[in-house]
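See structure below.
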Amino acid sequence: MKLKVTGAGINQVVTLKQDATLNDLIEHINVDVKTMRFGYPPQRINLQGEDASLGQTQLDELGINSGEKITIESSDSNESFSLPPPQPKPKRVLKSTEMSIGGSGENVLSVHPVLDDNSCLFHAIAYGIFKQDSVRDLREMVSKEVLNNPVKFNDAILDKPNKDYAQWILKMESWGGAIEIGIISDALAVAIYVVDIDAVKIEKFNEDKFDNYILILFNGIHYDSLTMNEFKTVFNKNQPESDDVLTAALQLASNLKQTGYSFNTHKAQIKCNTCQMTFVGEREVARHAESTGHVDFGQNR
């Protein structure tokens, strides 16, 4: 897991094992931590007081998941030093690709754009889970799963022979969709919630299997990642913030639809801005992109 730690002279991203404990985190940052704050609503751990016995507790049991921002105070802090009264922060002006979470303005859900190169689904998932590009690894994961389960992923489901599909999805120009989302979600044990801009709804893959989830945004032909405060991408459906995050995601989708950010591939004609050909349906658009390498599309209105 990756955590952003600030305070006590520290401002860094920390990488730990998924089963890391509170002590593992403290040893990694090498600071005599007095207190730490995290989460939404904010939670506080007093390591030199009532919470001193929590050292061997796993971070996820404390509600600290990958992508969390943690603010620490060290024992070396001079508590007697008088700080000037805090000045009110100017109200942040949100961009069209941002939405306040819970209405407080403290947390913001925003679009993290990924490359528009026919691998956008894989880019979006890779950023949401790993914070880095793992497109080739994800494609290989899908290919192996398809080959290993020819009954589940039969020719009728795949719309082509099983072995052909397993080879086809390895090509960087091949578009991914629901099949790939489901396979990757199962393999990485994290639910994937797809925010559909045109339908203004969230399609949840494996929400009954996994508590942790990532959010990816779909405008009809392109996927992007969604992040909280430009860093957190993995959420937990049992955490208090989850409902507010999902509400903000739908509000953001509605706003983006009104600004023409989405494409209705079921009804509207989609135009290739490279060659000016027009298509109806995501499959037609995908086939054209895969055969030509064209990735710049617009909607005829």
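Cβ coordinates are placed from backbone N, Cα and C, and glycine is handled just like the others.
Annotated features, as they stand in Swiss-Prot:
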ACT_SITE  Asp117  active site
ACT_SITE  Cys120  active site, nucleophile
ACT_SITE  His222  active site
DOMAIN    109-229  domain 'OTU'
MUTAGEN   Cys120 to Ser  Loss of function
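Reported as a whole number, the C-alpha separation between Cys120 (mutagenesis position) and His222 (active site) equals 6 Å. Residue counts of the domain 'OTU' (109-229) by helix, strand and coil are 47 helix, 28 strand, 46 coil (DSSP-based).
In sequence order, Asp116, Cys120 constitute the residues six or more apart from His222 (active site) in its chain with CB-CB distances below 8 Å. Counting other Cβ atoms within 10 Å of each Cβ, the lowest count among the recorded positions Asp117, Cys120 belongs to Asp117.
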